[in-house]
Amino acid sequence: MSGVSNKTVSINGWYGMPIHLLREEGDFAQFMILTINELKIAIHGYLRNTPWYNMLKDYLFVIFCYKLISNFFYLLKVYGPVRLAVRTYEHSSRRLFRWLLDSPFLRGTVEKEVTKVKQSIEDELIRSDSQLMNFPQLPSNGIPQDDVIEELNKLNDLIPHTQWKEGKVSGAVYHGGDDLIHLQTIAYEKYCVANQLHPDVFPAVRKMESEVVSMVLRMFNAPSDTGCGTTTSGGTESLLLACLSAKMYALHHRGITEPEIIAPVTAHAGFDKAAYYFGMKLRHVELDPTTYQVDLGKVKKFINKNTILLVGSAPNFPHGIADDIEGLGKIAQKYKLPLHVDSCLGSFIVSFMEKAGYKNLPLLDFRVPGVTSISCDTHKYGFAPKGSSVIMYRNSDLRMHQYYVNPAWTGGLYGSPTLAGSRPGAIVVGCWATMVNMGENGYIESCQEIVGAAMKFKKYIQENIPDLNIMGNPRYSVISFSSKTLNIHELSDRLSKKGWHFNALQKPVALHMAFTRLSAHVVDEICDILRTTVQELKSESNSKPSPDGTSALYGVAGSVKTAGVADKLIVGFLDALYKLGPGEDTATK
């Protein structure tokens with residue numbers, strides 16, 4: 001063969017030689033040289049002979065195929081072939097049924113049924129009385145203060161609240177004591193015109209806000225030299241800011257433009273809202289079926305180059321279970337990722353459990369290496385006025401990335417620490433007054449009462465109501481339960497008709513009770529009413545669930561065949577919040 005020596009191969013000499021002859025020679029190195037050379041020639045010919053617009057089209061097609069294939073293998077790694085096939089089937093089925101229900105053939109029938117349910121929602125939600133005045137528009141002349149106060153009293157009496165004062169509601173009102181409400185009222189009156197946007201005008205509000213943040217940081221064992229945070233309007237804003245900070249930090253430090261969050265399926269819907277608002281992808285991780293904690297092995301599988309934040313709950317809202325924060329912390333450190341702990345619900349319960357005498361507790365705060373941010377609602381078990389929460393960070397660099405700064409605005413130098421511009425100073429003043437009034441001992445006592453009641457309720461179900469199954473091993477203030485023998489949502493409806501309101505859950509179907517200072521005092525009544533209602537439901541096993549109750553609504557939400565209908569019902573509920581009366585729209589008046 002010309003051009004070939006014992007040690008050297010001439011590429012030109014090999015070009016054109018049949019591949020099968022090369023294989024006969026058995027020289028793999030020479031075969032690879034030929035292959036690479038032919039590839040180079042092919043690429044050169046493509047670049048020389050292909051118009052630029054076709055080249056661009058081909059490039060985009062290759063990128064599309066690459067992303068499609070890489071995403072497929074990513075999901076295959078995360079879920080495995082069987083689970084991925086099931087998820088694909090469920091997703092496709094939902095899309096198909098959503099399309100069918102929105103088709104011209106079925107749209108009219110579906111809308112008719114949806115309208116009926118919307119009407120029942122409005123009838124339940126919109127309440128008034130003939131003795132009340134109505135104000136669809138401003139009165140021509142202002143109403144005297146005494147008359148306004150009288151109307152407020154009428155509204156309170158004629159459109160009564162649910163019996164929250166009697167402890168018959170899960171969560172919602174966490175303290176409710178008259179003395180504390182009186183203190184908060186005085187605080188609000190003194191600072192009702194204060195705005196946190198103007199610290200120069202209201203310097204005392206700035207002082208109190210900084211002290212609220214400092215007190216909460218110490219409760220969660222933040223580093224004394226670097227720990228920091230801000231107050232917010234509630235748990236959802238705290239979660240939004242934690243996600244925003246993680247997104248902007250990853251953008252500036254890692255150049256990530258397609259950010260992803262990894263969170264348990266039980267993480268608060270505020271994380272879904274953050275992903276929706278800020279253009280991020282939320283990867284939901286399934287739970288360990290025994291502990292109901294997030295599956296750490298699956299968390300690792302979800303991590304990729306776009307991951308910007310890991311999430312754990314302490315505890316979660318649905319089941320009252322705290323995720324393995326220490327395990328998540330190790331993963332966060334290994335992959336150099338931020339870890340947010342959502343303790344909005346746990347708040348002043350989990351932070352005082354040790355001092356309240358509870359033993360063998362997992363670490364859930366900044367003592368866990370890897371935890372970079374924590375959210376805590378002061379308006380839950382901190383008993384502050386509604387609209388009060390704190391977002392905490394391990395250091396100021398993380399906090400800085402939640403700020404908005406604009407030095408070029410024509411209205412002057414502009415900056416805001418949270419999502420809102422104006423913020424009601426009276427709320428944070430009420431929070432400050434509540435915290436300093438309660439003191440550490442007051443919160444320890446509340447923790448003992450509330451957790452003690454929750455554990456009593458849990459034990460009662462385990463020992464006296466065999467038809468109910470406690471989910472996981474809740475150790476805090478929330479106890480959830482399911483059933484293999486009863487229609488749980490029908491149980492919820494029956495309890496509601498008796499004046500006792502539990503929270504309805506789904507995936508799996510369950511109920512929970514979030515104990516408060518109010519419900520802790522009536523835990524024996526709660527146990528008794530639950531047991532008797534379960535017995536009634538069992539004795540009427542052939543009865544049908546209410547057609548317009550919780551069973552029907554959650555049945556619609558959970559069925560593949562009614563995909564999209566639940567969305568319309570939720571929108572109907574939200575629309576009803578702003579209607580003057582059933583069938584009336586605020587905008588038409």
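From the backbone N, Cα and C atoms, a Cβ is placed for every residue, glycine too.
For all the noted positions, this structure keeps the original residue and models no substitution.
Record features (Swiss-Prot):
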- K67 to L: Reduces catalytic activity (MUTAGEN)
- A172 to P: Loss of enzyme activity (MUTAGEN)
- Y174 to F: Mildly decreased enzyme activity (MUTAGEN)
- H198 to A: Decreased enzyme activity (MUTAGEN)
- K380 to A: Loss of enzyme activity (MUTAGEN)
- K386 to A: Loss of enzyme activity (MUTAGEN)
- Y554 to F: Decreased enzyme activity (MUTAGEN)
K67 (mutagenesis position) and K380 (mutagenesis position), Cα-Cα, nearest whole angstrom: 44
Cα proximity to A172 (mutagenesis position), best match among mutagenesis positions K67, H198, K386: K386
Nearest of the mutagenesis positions (K67, Y174, H198) to K386 (mutagenesis position) - Cα to Cα: Y174
Pairwise Cα distance for Y174 (mutagenesis position)/H198 (mutagenesis position) [Å, integer]: 31
Residue pair H198 (mutagenesis position), K67 (mutagenesis position) - Cα distance, angstrom, rounded: 48
Lowest local Cβ density (other Cβ within 10 Å) among mutagenesis positions: K67, H198, K380, K386: K67
Surrounding CB atoms that lie within 10 Å of the CB of Y174 (mutagenesis position), all protein chains: 25
Collapsed DSSP category at K67 (mutagenesis position): helix
